[in-house]
Amino acid sequence: MRIALLSYRSKTHCGGQGVYVRHLSRELAELGHDVEVFSGQPYPEGLDPRVRLTKVPSLDLYREPDPFRIPRPSEIKTSIDLEELLTTWTAGFPEPKTFSLRAARVLAGRRGDFDVVHDNQCLGTGLLQIAKMGFPLVATVHHPITRDREVEVAAARWWRKPLVRRWYGFVEMQKRVARQIPELLTVSSASASDILTDFAVSPEQLHVVPLGVDTKLFQPREGRVRNRIIAIASADVPLKGVSHLLHAVARLRVERDVELQLVTKLEPNGPTEKLIAELGISDIVHTSSGLSDEELAALLASAEVACIPSLYEGFSLPAVEAMASGTPIVASRAGALPEVVGPDGECARLVTPADVDELTAVLGRLLDSPRELRRLGDNGRRRAVEVFSWQSVAAQTVAVYEKAIARVAAC
């Protein structure tokens, strides 16, 4: 099968979407399929040699180290470039739409090259153009971004709320496009339920295929650091619940030596950075970002507890990576987290989202119980190996491709 895999951002440091592209494309190639990734910036790294990469460049207005840069007039070459610039200048996020339009232009010249096109969370209007060209189309919706919008609007000060709503303006487009794609993949039953509610798609459109984990890379190791907690957040946003964990860590340090390894890129002088200083825990909170896979795996395996305090997750790759590492988890009872980690007390302890008292108490009890830490860690490793396989993800995804191909052939 010849597969075009579209992703408007694909670097693994940008979050789970990049991890998904890299591992899914590799396992599809392992099954004998021909895979070509079409990506906007930042481009993927570490793709399997059998997987081709076609770059779909944008103006890249969020690139480091000069985000929100002003492009040179000579860079504005098409109406799509102009739309990207104007949307950014008016506080919107253009990438899902503008990437999809550029991808449609590229694929228009390659109509005979692919059996199926698979979109990764873009859900831009360009996908409808791709479908009209006759390509069988599948899209992955990791979770409905309506949930991110809801949390961020609630957390924003009154004067920022309109700006947050404007930033998330692309969500209404994603709703409209999703309703017109017959085959949608998502990564958990919880996410599927939320997509049904928020996007008003039909149940027949949705196929649940949980994500996988590399259990050879993420595995238990010797030398865990006493009282070390690790948390991984793909973005410095209220949805990840990091502020609640920081308050818990500040309380824990009163009674014990404790250390937090926070893997995220903090907004300079942003709310999280300020909170760390206000709580007086700068000496025990160590932040890092841009880690290699090997560095992340080593750090996860060095901690006694992994904490996932999110207010919502459509899946949570850090959860399955922690389980594969044999690292016990304390996670919020939110979104798909209970579905991913299993019943409370099996591989993880579940707590009420945003409840600092409960989070502090559960973390403290776990850190005081080496036997419970070992039991949860062993169970987590077993669950990761038995349940979360990228090979299975690829095989189930191919089955959905076949449905999309058959649907188009029948028309």
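A Cβ is built for glycine as well, from the same backbone N, Cα and C atoms used for every other residue.
The number of other Cβ atoms within 10 Å of the Cβ belonging to K240 (mutagenesis position), over all protein chains shown, comes to 23. Per Swiss-Prot, mutagenesis K240 to A is noted as: Loss of activity.
Under the heading of mutagenesis, Swiss-Prot lists E313 to A and annotates it as follows: Strong decrease in activity. A C-beta separation below 8 Å, combined with a sequence spacing of at least six in one chain, links E313 (mutagenesis position) to H143, A319, A334, G335, A336, L337, V340.
Cβ contacts within 10 Å of E321 (mutagenesis position), excluding its own Cβ and spanning all protein chains shown: 25. One mutagenesis experiment catalogued in Swiss-Prot, E321 to A, is accompanied by this note: Loss of activity.
Distance between Cα atoms for K240 (mutagenesis position) and E321 (mutagenesis position): 17 Å, as a whole number. Reduced to three states, the DSSP call for E313 (mutagenesis position) is coil.
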